[in-house]
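Take a look at the structure set out below.
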Amino acid sequence: MKKIVSLMSALVISVVSFAGISNAADSKKPIVIPTHNWSSQIVMAHVIGGIFESMGNNVKYVNTDSQAVYESIRLGDVSLSHEVWESAFGKSFTTALDKGGLVDWGDHEARTLEDMGYPNWVAEKGLCPGLPDWTALKNPACAKNFTTPDSGGKGRMLEGPQTWHGDLIPQRVDALGLGDLWTVKFAGSADALWAELVAAEKEGRGTIIFNWTPNFTDGAGFTFIDFPPYTAGCRPEDGGDGKCGSPDGYLKKAVNADFPKTHPAAAATFKKMSFSTSHIGAMAALVDVDKMTHEDAAKKWLADNKSVWTPFTK
């Protein structure tokens with residue numbers, strides 16, 4: 001009988017302890033949310049921050065490097081990441097994950113693609129017949145339609161900031177034998193990519209830029225080039241020859257390992273958060289098309305989409 005009573009007491013203590021943890025109030029310390037250098041990520045940071053604030057949490061935003069942020073999360077300097085793009089940041093994410101201190105917090109509904117492509121009017125004007133097949137880029141007549149003053153007589157591809165992918169695209173161009181006809185330049189920011197789309201159309205020349213989906217361009221007419229398919233290990237950094245495009249990838253969330261303990265309610269809400277391609281594209285469009293500030297875009301998105309985000313808090 002004593003053993004039964006002792007066992008029942010232990011069970012009661014366990015249940016009470018678990019309930020105490022699950023119902024614990026979030027810490028008053030701010031939830032530190034990172035911002036990077038593309039619109040959807042910054043707007044979503046403020047969307048998520050707004051949701052946390054509606055729950056009574058304090059929020060702090062910090063501008064961080066998009067590769068180094070996972071180490072910052074692991075060490076506890078940043079609380080979470082809400083846009084972990086597989087192609088660009090998967091390696092940095094996995095490295096931090098393997099060290100411990102960072103936790104995979106699930107995927108968004110949206111799937112991602114990050115690669116080089118062109119606005120649809122490039123094909124409509126016949127500037128490079130054969131696209132989106134990458135072999136169309138082997139034609140000198142195609143390349144000459146994409147020259148710019150800084151391209152040395154070659155067709156120019158405009159990559160994103162070099163901090164995003166390093167030399168991935170230049171390595172691919174050389175590996176595919178396109179280096180004699182094409183050169184890769186790096187944009188200073190995402191805004192520079194969108195400015196290039198406007199400038200190229202105004203000047204009547206072709207343009208190939210780095211882009212991604214989900215993004216505001218999903219509804220504006222943009223096509224990704226069909227490079228040879230991605231396979232595990234095909235990139236130079238993994239020992240491959242570099243003759244491959246980008247993978248169809250995840251869009252993950254990540255948190256510091258202590259976040260579910262310090263902010264259990266916010267962590268549970270963040271776990272439930274899952275945005276679709278259309279949600280994320282709309283966030284970006286409010287800034288890149290409608291020219292709103294990131295903060296105002298987030299406020300508008302939250303006001304217009306209560307039915308989307310309110311269930312995350314339940």
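Quick reminder: no glycine exception, Cβ is built from N, Cα and C everywhere.
A mutagenesis experiment is reported in Swiss-Prot for this position, TRP38 to Ala, and the note states: Maintains a relatively high binding affinity toward TMAO. Non-local neighbourhood of TRP38 (mutagenesis position): ALA190, ALA284, each in the same chain, at least six residues away, with C-beta under 8 Å from its C-beta.
In the three-state DSSP assignment, the secondary structure recorded for TRP38 (mutagenesis position) is coil. Taken from Swiss-Prot, the feature trimethylamine N-oxide binding site applies to TRP38, TRP85, GLU114, TRP164, TRP212.
Neighbours of TRP85 (mutagenesis position), defined as other CB atoms within 10 A of its CB across all chains, total 21. For the mutagenesis result TRP85 to Ala, the note given in Swiss-Prot is Severely decreases the binding affinity toward TMAO.
Here the residue is the original one, while Swiss-Prot reports the published mutagenesis PHE89 to Ala with the comment Severely decreases the binding affinity toward TMAO. Residues within less than 8 Å, Cβ to Cβ, of PHE89 (mutagenesis position) and separated from it by at least 6 positions along the same chain comprise SER66, GLN67, TYR70.
Counting every protein chain shown, the number of other Cβ atoms lying within 10 Å of the Cβ of GLU114 (mutagenesis position) is 24. Among the mutagenesis results in Swiss-Prot, GLU114 to Ala has the note: Abolishes the binding affinity toward TMAO. The residue drawn here is the original one.
Under the DSSP three-state reduction, PHE210 (mutagenesis position) is assigned to strand. Taking a C-beta cut-off of under 8 angstroms and a sequence separation of 6 or more, PHE210 (mutagenesis position) has the following same-chain neighbours: GLU114, ASP115, MET116, MET157, LEU158, GLU159, GLY160, TRP164, HIS165, ILE169, ALA187, LEU193. Under its mutagenesis entries, Swiss-Prot includes PHE210 to Ala with the note: Maintains a relatively high binding affinity toward TMAO.
What Swiss-Prot says about the mutagenesis result for TRP212 to Ala is this: Severely decreases the binding affinity toward TMAO.
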Close in space but at least six residues away in sequence, with Cβ under 8 Å from that of TRP212 (mutagenesis position), the same-chain residues are TRP85, THR112, LEU113, GLU114, ASP115
Which are the residues of the chain, TRP38, TRP85, GLU114, TRP164, TRP212 excluded, whose CB is within 8 A of where the CB atoms of the trimethylamine N-oxide site average out, their centroid?
SER87, ALA88, THR112, GLY160, PHE210
What DSSP gives for TRP164 (trimethylamine N-oxide binding site), in three states, is helix
